[in-house]
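Asker: There's a structure below that I have some questions on.
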Amino acid sequence: MAQTGTERVKRGMAEMQKGGVIMDVINAEQAKIAEEAGAVAVMALERVPADIRAAGGVARMADPTIVEEVMNAVSIPVMAKARIGHIVEARVLEAMGVDYIDESEVLTPADEEFHLNKNEYTVPFVCGCRDLGEATRRIAEGASMLRTKGEPGTGNIVEAVRHMRKVNAQVRKVVAMSEDELMTEAKNLGAPYELLLQIKKDGKLPVVNFAAGGVATPADAALMMQLGADGVFVGSGIFKSDNPAKFAKAIVEATTHFTDYKLIAELSKELGTAMKGIEISNLLPEQRMQERGW
């Protein structure tokens with residue numbers, strides 16, 4: 001039987017990242033820039049989402065050499081992505097000793113029917129969600145941390161805003177319901193009934209929910225924090241900008257001081273050009289990464 005980390009320990013590890021910024025990096029140099037800027041963790045991968053989107057084809061787990069290079073370069077936690085449903089990619093990353101695994105829609109799904117049973121792993125998992133149904137299904141499978149799916153690699157915050165608002169609105173609805181209404185709501189959402197009961201009792205999700213997918217500026221990061229995010233993932237936004245080190249520090253500061261508008265104004269000055277954005281309506285249905293997973 002596989003050894004498993006306890007739910008409390010894995011969720012506690014995710015709670016420790018609360019209020020922070022997690023940055024995508026593709027090598028040791030970028031990882032050091034992220035750490036020096038104040039990132040609470042880094043996500044090691046071969047290509048940032050914008051490049052994955054541009055290249056097309058099948059996107060897989062990163063070469064273990066890249067993941068190890070990043071792990072050896074920094075003292076902060078290191079995450080890595082596995083394809084949805086790819087048991088062996090996840091086991092390989094766990095064996096390598098990564099701190100978290102992201103079962104990610106940014107990569108090409110390996111299984112179109114089943115997500116990983118994340119309860120069987122010692123390593124904590126982060127998963128994307130667009131609504132409370134997706135959020136609770138991932139938690140039931142063992143996710144210790146959630147993030148909005150947004151629309152990765154676009155530099156467009158609109159989908160992350162939509163997903164964060166939707167999850168939070170649905171949580172408020174569940175909290176306001178009487179217990180005898182919850183079973184029907186569970187059916188409508190495709191959500192485990194016991195988890196909805198817990199959300200009603202606690203008044204919140206049982207795990208942290210970060211913003212991700214389209215964060216490109218300090219103001220974007222601050223916006224997501226104001227909407228109730230527990231922290232921020234930045235994928236392409238930093239290392240696709242003109243001045244990655246400056247952008248990274250500015251996004252960390254804006255995430256921490258998300259209601260200090262004068263500071264955010266100062267942080268936003270002379271940053272250089274942000275990453276080139278993509279209008280969501282211009283994406284074909286098969287190009288929408290957020291549609292992956294169920």
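From the backbone N, Cα and C atoms, a Cβ is placed for every residue, glycine too.
Substitutions noted, but not modelled.
According to Swiss-Prot:
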type: MUTAGEN; residues: Lys18 to Ala; note: Almost no effect on activity
type: BINDING; residues: Asp24, Gly153, Gly214, Gly235, Ser236; note: D-ribose 5-phosphate binding site
type: MUTAGEN; residues: Ser75 to Ala; note: Almost no effect on activity
type: MUTAGEN; residues: Lys81 to Ala or Arg; note: No activity, does not form covalent adduct with ribose-5-phosphate
type: ACT_SITE; residues: Lys81; note: active site, schiff-base intermediate with D-ribose 5-phosphate
type: MUTAGEN; residues: Asp99 to Ala; note: Results in 20-fold reduction of activity
type: MUTAGEN; residues: Lys149 to Arg; note: No activity, but can, as the wild-type, form covalent adduct with ribose-5-phosphate
type: MUTAGEN; residues: Lys149 to Ala; note: No activity, does not form covalent adduct with ribose-5-phosphate or ribulose 5-phosphate
type: BINDING; residues: Arg165; note: D-glyceraldehyde 3-phosphate binding site
Asker: Among the recorded positions Ser75, Lys81, Asp99, Gly214, Gly235, Ser236, report those whose Cα falls within 10 Å of that of Lys149 (mutagenesis position); none is a fine answer.
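Answerer: Cα filter at 10 Å returns Gly214.
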Asker: Which of these recorded positions has the least crowded Cβ, counting other Cβ atoms within 10 Å: Asp24, Asp99?
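Answerer: Each of the recorded positions Asp24, Asp99 was scored; lowest Cβ tally within 10 Å is Asp99.
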Asker: Return the count of C-beta atoms lying within 10 angstroms of the C-beta of Lys81 (mutagenesis position), excluding that atom itself.
Answerer: 29
Asker: If we check Cα distances from Arg165 (D-glyceraldehyde 3-phosphate binding site), which of the recorded positions Lys18, Asp24, Ser75, Lys81 wins as closest?
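Answerer: Going through Lys18, Asp24, Ser75, Lys81 one by one, the Cα closest to that of Arg165 (D-glyceraldehyde 3-phosphate binding site) is Lys18.
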Asker: For Ser236 (D-ribose 5-phosphate binding site), what is the tally of other C-beta atoms lying within 10 angstroms of its C-beta?
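Answerer: There are 25 such Cβ atoms around Ser236 (D-ribose 5-phosphate binding site).
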Asker: Given the mutagenesis positions Lys18, Ser75, Lys81, Asp99, which one's Cα is the least distant from that of Gly235 (D-ribose 5-phosphate binding site)?
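Answerer: When the Cα distances are compared, Lys81 comes out closest.
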Asker: Could you check which of the mutagenesis positions Lys18, Ser75, Lys81, Asp99 is the closest Cα neighbour of Ser236 (D-ribose 5-phosphate binding site)?
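Answerer: Going through Lys18, Ser75, Lys81, Asp99 one by one, the Cα closest to that of Ser236 (D-ribose 5-phosphate binding site) is Lys81.
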Asker: Gly235 (D-ribose 5-phosphate binding site) has how many other Cβ neighbours within 10 Å of its own Cβ?
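Answerer: By my count, 28.
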Asker: Would you find the one among the recorded positions Lys18, Lys149, Arg165 whose Cβ has the most company, meaning other Cβ atoms within 10 Å?
Answerer: Lys149
Asker: Between the recorded positions Lys18, Asp24, Lys81, Gly214, which lies closest to Ser75 (mutagenesis position), Cα to Cα?
Answerer: Asp24
Asker: Of Lys18, Lys81, Asp99, which is closest to Asp24 (D-ribose 5-phosphate binding site) if I measure between C-alpha atoms? They're all mutagenesis positions.
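Answerer: So, of the listed mutagenesis positions, the one sitting closest to Asp24 (D-ribose 5-phosphate binding site) is Lys81.
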Asker: Over all shown protein chains, what is the count of other CB atoms within 10 A of the CB belonging to Gly214 (D-ribose 5-phosphate binding site)?
Answerer: 30
Asker: Express the distance between the Cα positions of Gly214 (D-ribose 5-phosphate binding site) and Asp99 (mutagenesis position) as a whole number of Å.
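Answerer: Cα-Cα, rounded: 24 Å.
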Asker: Distance between Lys18 (mutagenesis position) and Lys81 (mutagenesis position) at the Cα atoms, whole Å?
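Answerer: Roughly 20 Å, rounded to the nearest whole number.
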